[in-house]
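Enquirer: So Swiss-Prot lists these for the protein:
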- Arg51 to Cys: Retains 32% of wild-type citrate-mediated Fe(3+) transport (MUTAGEN)
- Arg51 to Glu: Retains 14% of wild-type citrate-mediated Fe(3+) transport (MUTAGEN)
- Arg54 to Glu: Retains 24% of wild-type citrate-mediated Fe(3+) transport (MUTAGEN)
- Arg54 to Cys: Retains 19% of wild-type citrate-mediated Fe(3+) transport (MUTAGEN)
- Arg288 to Glu: Retains 35% of wild-type citrate-mediated Fe(3+) transport (MUTAGEN)
- Arg288 to Cys: Retains 65% of wild-type citrate-mediated Fe(3+) transport (MUTAGEN)
Amino acid sequence: MKIALVIFITLALAGCALLSLHMGVIPVPWRALLTDWQAGHEHYYVLMEYRLPRLLLALFVGAALAVAGVLIQGIVRNPLASPDILGVNHAASLASVGALLLMPSLPVMVLPLLAFAGGMAGLILLKMLAKTHQPMKLALTGVALSACWASLTDYLMLSRPQDVNNALLWLTGSLWGRDWSFVKIAIPLMILFLPLSLSFCRDLDLLALGDARATTLGVSVPHTRFWALLLAVAMTSTGVAACGPISFIGLVVPHMMRSITGGRHRRLLPVSALTGALLLVVADLLARIIHPPLELPVGVLTAIIGAPWFVWLLVRMR
């Protein structure tokens, strides 16, 4: 059943990736997907400069956000934990928007570093305020901090109205206009981070038994928590720097896949990565074809999917 699930998700991902290249305001014929990859062909510019970069970003950012959600849920043993619910997304967004508004000439390659610093600062403050891994308190504290970071972001935009357009589009969580400059920065980092997450599989499995038992079985709990959390924040921040704050993938996908595959992280992490990539590719495709030529922010569609799921989880855990 698990192998069949992986095959199904992989085939669905491949099919949606082809549809993403094919569909849009300017449809690309299926034959052109095989032939028009060299300069001078009719659909070369649409494929190479517009659709392929955003498809690659959707694949890797979706996978990274889902894996970050798995890591955070495993670290705190909390099914409500995710980068966006805990406020990491919004803290990273605040740092990135501050850079976009206050230092507009800043190179794109610096954004992931600033987003990472903002995400880590938000996570440290959350740990200081919550002082517990109790699911409801963590979730509520994270939501409160998210509102705080969002308010500060709004203040920054109101104080710099002349520079607000790019920041406003970026804040909705969008793949629109993403070119190879974003791909060259974000994807090498994702290629480094995603395999590293597999090194935590055994320790996260043992952490699920409780800190005391995990320590008895040879896990350095503080060491594992620190490095796994650092990796999760790094993946989230890189995704935020590339595409803006895309909500709920880190919450919905890990929880859904855990209910299907079980809690073994060696299975859960790869399946969640594939499903996160699939969800973001589908959301980006729908964002382009629902109301052409207008394009919806992809973050709006992921929020429409994820918000009811989060409410259902809260109600079920009462």
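Numbering starts at 1 and runs along the chain as displayed.
A Cβ is built for glycine as well, from the same backbone N, Cα and C atoms used for every other residue.
Here the original residues are kept at every noted site.
Predicted, not measured: the structure shown is a model, and the values here were computed from it.
Give me the structural setting of these features: burial, nearby parts and distances.
Expert: Its own atom aside, the Cβ of Arg51 (mutagenesis position) has 22 Cβ atoms within 10 angstroms in the protein chains shown.
Around Arg54 (mutagenesis position), taking its Cβ as the centre, 23 other Cβ atoms fall within 10 Å, counting all chains.
Arg54 (mutagenesis position) falls within a helical segment according to DSSP.
Here the Cβ of Arg288 (mutagenesis position) has 21 other Cβ atoms within 10 Å, regardless of which shown protein chain they belong to.
In this structure, Arg288 (mutagenesis position) is part of a helix by DSSP.
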Enquirer: Can you give me the Cα-Cα distance between Arg288 (mutagenesis position) and Arg51 (mutagenesis position) in Å, rounded to a whole number?
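Expert: Between the Cα atoms of Arg288 (mutagenesis position) and Arg51 (mutagenesis position), the distance comes to 11 Å.
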